[in-house]
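First the structure, in the form of C-alpha cells, and then the observations on it.
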Amino acid sequence: MLEGCILADSRQSKTAASPSPSRPQSSSNNSVPGAPNRVSFAKLREPLEVPGLLDVQTDSFEWLIGSPRWRESAAERGDVNPVGGLEEVLYELSPIEDFSGSMSLSFSDPRFDDVKAPVDECKDKDMTYAAPLFVTAEFINNNTGEIKSQTVFMGDFPMMTEKGTFIINGTERVVVSQLVRSPGVYFDETIDKSTDKTLHSVKVIPSRGAWLEFDVDKRDTVGVRIDRKRRQPVTVLLKALGWTSEQIVERFGFSEIMRSTLEKDNTVGTDEALLDIYRKLRPGEPPTKESAQTLLENLFFKEKRYDLARVGRYKVNKKLGLHVGEPITSSTLTEEDVVATIEYLVRLHEGQTTMTVPGGVEVPVETDDIDHFGNRRLRTVGELIQNQIRVGMSRMERVVRERMTTQDVEAITPQTLINIRPVVAAIKEFFGTSQLSQFMDQNNPLSGLTHKRRLSALGPGGLSRERAGLEVRDVHPSHYGRMCPIETPEGPNIGLIGSLSVYARVNPFGFIETPYRKVVDGVVSDEIVYLTADEEDRHVVAQANSPIDADGRFVEPRVLVRRKAGEVEYVPSSEVDYMDVSPRQMVSVATAMIPFLEHDDANRALMGANMQRQAVPLVRSEAPLVGTGMELRAAIDAGDVVVAEESGVIEEVSADYITVMHDNGTRRTYRMRKFARSNHGTCANQCPIVDAGDRVEAGQVIADGPCTDDGEMALGKNLLVAIMPWEGHNYEDAIILSNRLVEEDVLTSIHIEEHEIDARDTKLGAEEITRDIPNISDEVLADLDERGIVRIGAEVRDGDILVGKVTPKGETELTPEERLLRAIFGEKAREVRDTSLKVPHGESGKVIGIRVFSREDEDELPAGVNELVRVYVAQKRKISDGDKLAGRHGNKGVIGKILPVEDMPFLADGTPVDIILNTHGVPRRMNIGQILETHLGWCAHSGWKVDAAKGVPDWAARLPDELLEAQPNAIVSTPVFDGAQEAELQGLLSCTLPNRDGDVLVDADGKAMLFDGRSGEPFPYPVTVGYMYIMKLHHLVDDKIHARSTGPYSMITQQPLGGKAQFGGQRFGEMECWAMQAYGAAYTLQELLTIKSDDTVGRVKVYEAIVKGENIPEPGIPESFKVLLKELQSLCLNVEVLSSDGAAIELREGEDEDLERAAANLGINLSRNESASVEDLA
C-alpha cells in the first residue's frame, strides 16, 4: 500500500571485502551494473559499500508511519515490539478522559489508504502528495461499561516521495534534520571571577517540562533552581522528597559542602520544605501542603507534564550508572535520579574521578562537553512531524473533553467527539511555515541530494544565529565520520548548518553513528561496527590508510591512532581497537567529489563543495575526466536518473519513454521527464542511454537526467586550460574564454520560467481570458490563439502578451449625447481594461508549454478563481561576459573577456586553449588541487603507457595493473585522501601518448610551449596546460544586469524604487555625493538630487522640455525636503521656509496648472506609486 512513497532497501552491506593482495588491484569495478569503466588510483579496498544516501530521510519517515520495511529492519536489530511514531503519539494521548473520569476515548492502529494522486499530477495541479490517515477510535462509558468503536478519518497526511521529498501545494519541499542538545544530565565547570574558585553546576534537561539545576557556589553550598526560579539549598528539595536530615547525612556524610548546606538550611521536615518550594514557584498564592505536594509531583514525576523521552532516560542512566542494561520503560525523573545527580555533582566538586552507585556500578566522574556529538542528537523528519502531530493532538484533546461534557451521553460516538481540524492545521502549519520545511534546492541533482542530508542547528528548539558563539560553530573531534568538517555555508550560518558524512547513519536515539572495522589482537577483521561519538571515545582508532598485509595485520609495529578529544599518537598495533572503513569517511558527498581534496586549503575546499551545488545543467552534460569515484552513487541516489527496477531486455526506446521486457515476462514502461522546470528555473530533462535490444540488469541506469552523463554526476565541462596572465584581462580572478565555447554551445544552459495568470470574479463582474483586448493592434496579437493564449513555439520578448485578459471597469457618468446614442443603438459594450499577462522586463525566450485549468473542466481552483493559465517560457543562455565560472577547488571567477578562437594562445600542433586562468589565483589561496587536476586531466585526455619492459618504475609500484596503460580520453578517479600521488603524476606526464603527428605537447613538468594567437610568436616561458573541470554557476549576468528609464516611485519620498524586481534605479548614495562635491560638479549633483529623483514637478517639466527640444528648466524643491518638513512639524516644531530677503515662502503641493497641462499632453500619470508589477506602470 505504501510502496509508492518510500525508497527501496538501503544498499548497505555489512560484510567486509578481503584485505588487498600484494599487487594492487584497481577498485574501479562498481557494484552498479552497466557503470562506466572509471579506472581508479585508489590503493585501498573499501570493505563497506556507501550506504543509501537518502536513508536519513526515508528510514525516519518509515518509522513515523510504521511501514512494513521499517518493522522488518527493527526485527533484524532485535527490537522487541517496535512502536512507530504515529502509534507512539496515539498511545501517549490515550485515553482522553472527561473531567469526572466516567468517559474515555482511546486511539489505536493508524493506517493509510493509497495516495490520492501520483507525484506528477500533484506538481501539475498544485496538490499535496498525501494519503488519507485512519485510526481506530474507541469510546468507553465507564458507568455502563458500553464500548463504541469506529474507524475515524484523521485528515490527509503528506507522504514522502521516492526521492525523500514532500509535494506541498504543488511545490517540492525538503524537511531538514535538526541538530539539538539531547535531553539528559549535563555537568559544567566555571571559574568564579571574584574568587578564582572552580565552581560546578549540573542541569537536568528534559524533552518537555521544567528544568532542574543544581550548583555549588563560591560559599561552598549546594543549591537548586527549579524551573529557573530563585536558588534554594539542595537539602530543601531532598526534604520535600521525604528525606530526613539523618538520611541526608547517611548518604552525603562524606561531603563537607553537603554538611554545611544542611546546617544553613532552616526548614524542618517535609511539610515545611514543600511549602518553601511552593512559595518560590508560586509567589503570591496561599501555600497548602496538598497543593505543594501536587505541584512538585506534576513538575517532575508525572508523564503528562514531564518527559525525558527515551533518549533522555538512556542518557541519564548512562551518565549516572543507573539501571544499566535494563529496558527503558519510564521517561520521567525518579527520586534516585535526583539523589545520584547531587552525589555526582558533589564528588565532581571534590575532585574525585569515579563514583560507585548503589547498584554497584562504577562510573567516571567528569564534566560534559556540550558541543560533543554524544550530547547533540538529530531530530530527523519523522520526529519533527511527530512533534507537530503531538501539538495538534493535544489541541484536539481539549475539544474532545469539552464535547464529552456538553453532548448527550447516549448519542456520543467517537466521530461526534473528534474534531480533526487542529491536527490537520498543525501538519499544514509545519510543512508550510516551519523553518525546517524548506523549498527544495533543485539547481542540480547534487544540490537536491545535499539538501536532504543537511543538518541544521537552527529552527524551533534550536539555536539562533545571533546568539550562537564560536564554540558551537567550530569543528569538533567528535564530528569525525558524522558531520563533514568542510561543507558549511559562508556567512552568518557558518558552522550552524552542516552536512552528513558519507558513511554516517542515525541510530534510534537520534545519535549519529559511523562505521569502523573491528581490530582483534592487531588483526583487522571483516566485522563492521557502528559507533556513536560517546562509544568511540572509549576506544583507540587507526586510520583507513594504515598499511596492512594480506592477513590483515598491521605492517608497521607502531600505528598512528586517535584517542578521545582528537589526540593523535603512535601506539603498538595490539592496542588498536578499531580502524576506519574508508579514507573519505569524514567528508560529505559534495566534498567527496573534489579530486585532490588533500592538497586544498580547507577554506577553498568549503567554497568548492558549496559551488558544486550552484552549477546549472548544461545542454550537453560531460562527466569529468578526473573524478573521485563518488559520481555514480551520488547521481543514482539523487534520483534524477532512471534506473531499471528489474533485469530484462529493452523492447522499445523513444525520447519520451523506455519499455523493458523483464525476465519474468512482465513489461514495464519508464516515462522520461522532458524539459520540466525545476524549483530554481533550471531545465530538468531525461534522455535514454540504452538502445532497443540491449540487455539491462536491475539497478542499471537506463536514462540520464540533468547534470548526468552515462549515469554519473556531470556538473560541468572538461576544458583545455592555460594558467598564465594575459594582457591583464584575467586580473583579479577574471577569466578569459574562447569564442568556441559560445559558438558550439559548450557552456549553454536552458532556463525555464513559469508565468501564471488567473481570471477571477470581481465586484464589477467576472474577468475574462480573451483575444479581444481594447486598443491593441493586430501585430501584437499575432501569436495569440482564438482563446487569447500564446501559441507553443512562439518567440517572445519583454512586453509581449502571453495571455490576453480583460477586467471590467467601473461605469462612468454618461454625457447626454452618449445617453441618446445608447437609447437609439441599445446596450453599449461594457468598459473593460487590459490586464493581460505580459513577459516581464528583461526576459525573453520561446514558449514551450501551456497549462489551462478551468472550473468548467472540474479542476480544483482557489475560491473566486474561474480559470488559471500557466505559460512556460524557455530561454537558451549562451555563456557571456559577466557569467560566473568555477572549478571544484574554490577557484571561481567572472568572465572578463571572450576572445575569438584565433586570438587564443595555442599549442605547438595548433590546438587553441579554451580558457585562461591567472597564475595569481593559486599560491596564496593554497588550492594546489586544481593544478594537480589539470595535470591528471591532460594525462587522461592524451592517454599514457608505462614502459614496463625493464620492470615497473618505482613511482608506479603501487599502481594497479590496469593503470599502467590508458587510452586517450580515459576517465579516471582519484578518491579523496587515497588518490594519485605527486610522484605518480610526474611519472604519468612523462609517459603520455604522442598526438597523431608523433609529438608530445606537454613536458614531464606539466608545462607546454604556447604560442600567441595574435602574433604567432611563442610566449617567453612554458605554461601549465591541461584539462580542468569547469562549472557554469547560477549567478548569470542576464539575471543581474538591469537599466531603468522611467519607472515606479516610492509613495512617500517620491524617489525611484530600487532593485531589478521593482524596475528600480541605481542608488546614488552619500559617498557618491561626496565624490561629486570633490570634483565640484555642482549642476550634475543638483540634477541627480532633484529632477532625476524626487522633484515631482521638475521631472515632468524636464520630460516636456526634452520632448519639445527646449532648454531644461530650473529644478524645483525635492519631495523628500517636504517630507522632512512634515516630520519636523509632527514633532510640534514650527518650521518655515524663508526666501533670501527673509519672507516666508509657501511650498506648493504640486497643484500647478502648467504641470497638469504638461502631464495631460504627454500622457504621464503623476500619481505613480509603488506597483505590484512593472506591467501596471502607465
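Positions of Cβ are set from backbone N, Cα and C atoms, glycine also.
The annotation that Swiss-Prot gives for the mutagenesis experiment Ile147 to Ala reads: Weakens interaction with TRCF and CarD. Listed in Swiss-Prot as a mutagenesis experiment, Lys148 to Ala is described as follows: Does not affect association with TRCF, but weakens interaction with CarD. Under the heading of mutagenesis, Swiss-Prot lists Ser149 to Ala and annotates it as follows: Does not affect association with TRCF, but weakens interaction with CarD. Looking at Swiss-Prot, the entry for natural variant Phe439 to Val says: In strain: RJ37; rifampicin-resistant. Listed in Swiss-Prot as a natural variant, Asp441 to Val is described as follows: In strain: vr3; rifampicin-resistant. Natural sequence variation is annotated in Swiss-Prot for His451 to Arg, with the remark: In strain: vr7; rifampicin-resistant. Here Swiss-Prot describes His451 to Pro as a natural variant; the accompanying note says: In strain: vr8; rifampicin-resistant. Here Swiss-Prot notes a natural variant, His451 to Leu, with the remark: In strain: SP28; rifampicin-resistant. What Swiss-Prot says about the natural variant His451 to Gln is this: In strain: vr1; rifampicin-resistant.
Location within the structure of each feature annotated in Swiss-Prot.
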{"residue": "Ile147", "record": "mutagenesis position", "contacts (Cβ under 8 Å, 6+ apart)": "Glu138, Phe139, Ile140, Asn141"}
{"residue": "Lys148", "record": "mutagenesis position", "contacts (Cβ under 8 Å, 6+ apart)": "Glu138, Phe139, Ile412, Thr413, Pro414"}
{"residue": "Ser149", "record": "mutagenesis position", "contacts (Cβ under 8 Å, 6+ apart)": "Thr136, Ala137, Glu138, Phe139, Pro414"}
{"residue": "Phe439", "record": "variant position", "contacts (Cβ under 8 Å, 6+ apart)": "Thr171, Glu172, Arg173, Asn679"}
{"residue": "Asp441", "record": "variant position", "contacts (Cβ under 8 Å, 6+ apart)": "Val174, Ser447, Gly448, Thr450, His451, Arg613, Asn679, His680"}
DSSP-derived structure type at Ile147 (mutagenesis position), helix or strand or else coil: strand
For His451 (variant position), list the number of other Cβ atoms lying within 10 Å of its Cβ atom. 21
